Amino acid sequence: MEARNMTPFTYFSLPMQKLFLRNQAAVRNKPYAKYFRSEMRVPLSAVRKIQQGPMALEDTLTPSIEDINRLLEPDFVSEESGYALLPGPMAYVQSRKFFPGCTAQMFKWWFIWHPAESERYTLWFPYAHVSNPCVHHQRLRDESLSFEERLYGNTFCASEYVGDRLMHLHIDFQQPASLGLNTDLYREAKIDGSVSALMSLADHPEVPVSLMVHLFKEVPDGMYLTSRYWVGAHPSMARFPGAEKAASLLKENGFGEAELETLAYEFAVHDMCEFNHLASFLPDLYREFGTPAA
């Protein structure tokens, strides 16, 4: 199994500290309450990469079709963490997380199971997550459908803190090909699944302001999740209807260049915390509450 030096992550903004206490009280009588844990551990190597400051632009990817398909190239290995401000302006975040003892089935199950109750969502990031209901919840729970049929074309309505900013987002999960990933390359890369999406601000769901790519793949000792986030304006986002309005909408909501760079940093920290925390308990949670059909 991959050897990693994990370290406690201990700084959370005051609003997040207060949210933790509310979440702790809400989950107390749930059968899965023991998985609500205050300690969050992250790879020290990922922390150190983020501490180096914004990445050089030549080391980043844009949301263009050409660049996102680089994630599928046989010799491509993602960096563990990092963030930058791209021209546009656009916030950029990259990461690669290891889930020891986890399978693709466990990870898929999590995306079916957690939206049913807000308290389940809080297990994922107790200091940051509020709720994440699914628009088409009956389809999400329909065991006669495949995972892809249940998730793609479905929308999660996430409320969560990113840093000290409470964000209300619509996450519209899409087929990989709909986002620009090449079907042949995807198959050749032997990706076990994708939970990739377009994101919008909840009060403007018709304007995608973000492309989020999450690709997961099993390895002998667990699973790797490779992720990219792009938030903001970029010419290549024009392939998504409504994205041409993203720049003005974000500016109206207080996201200038400085704010987007801060958001990139905070998203990098958020991603590092939530997915490494999920990795710490998902196999045990699945063994207790998961079913093969889900």
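Using the three backbone atoms N, Cα and C, a Cβ is placed for every residue, glycine included.
A C-beta separation below 8 Å, combined with a sequence spacing of at least six in one chain, links Glu274 (mutagenesis position) to Trp124, Phe125, Ala128, His129. According to Swiss-Prot, the feature Zn(2+) binding site maps to His129, Glu160, His270, Glu274.
According to Swiss-Prot, the experimentally introduced change Tyr121 to Ala is described as follows: 81-fold decrease in catalytic efficiency. Long-range Cβ proximity for Tyr121 (mutagenesis position), meaning a same-chain Cβ under 8 A and a gap of 6 or more residues, is found for His114, Pro115, His129, Val130, Ser131, Asn132.
There are 22 other Cβ atoms within 10 Å of the Cβ belonging to Asn132 (mutagenesis position). The note that Swiss-Prot attaches to the published mutagenesis Asn132 to Ala is: 14-fold decrease in catalytic efficiency.
Annotation of the published mutagenesis Glu160 to Ala in Swiss-Prot: Almost loss of activity; the original residue is retained in the structure shown. Its own atom aside, the Cβ of Glu160 (mutagenesis position) has 23 Cβ atoms within 10 angstroms in the protein chains shown.
Quoted from Swiss-Prot, the note on the mutagenesis of His214 to Gln is: 5-fold decrease in catalytic efficiency. In sequence order, Ser194, Val195, Ser196, Leu225, Thr226, Ser227 are the residues near His214 (mutagenesis position), counting only same-chain partners six or more apart with C-beta under 8 A.
Among the mutagenesis results in Swiss-Prot, His214 to Ala has the note: 4-fold decrease in catalytic efficiency. The residue drawn here is the original one.
Annotation of the mutagenesis experiment Tyr229 to Ala in Swiss-Prot: 15-fold decrease in catalytic efficiency. Tyr229 (mutagenesis position) carries a strand DSSP state (E or B). The Cβ neighbour count for Tyr229 (mutagenesis position), using a 10 Å radius and every protein chain shown, is 24.
Swiss-Prot gives this note for the published mutagenesis Tyr229 to Phe: 3-fold decrease in catalytic efficiency.
Under mutagenesis, Swiss-Prot gives His270 to Ala with this note: Loss of activity. Of all Cβ atoms in the shown protein chains, 22 besides its own fall within 10 Å of the Cβ of His270 (mutagenesis position). According to DSSP, His270 (mutagenesis position) is assigned to a helical segment.
Annotation of the mutagenesis experiment Glu274 to Ala in Swiss-Prot: Almost loss of activity.
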Hey, what's the Cβ neighbour count for His129 (Zn(2+) binding site) at 10 Å? 25
CB-centroid shell, 8 A cutoff, Zn(2+) site His129, Glu160, His270, Glu274, site residues removed: Trp124, Phe125, Ala128, Tyr161, Val162, Cys273
Rounded to a whole angstrom, what is the C-alpha distance between His270 (mutagenesis position) and Glu160 (mutagenesis position)? 10
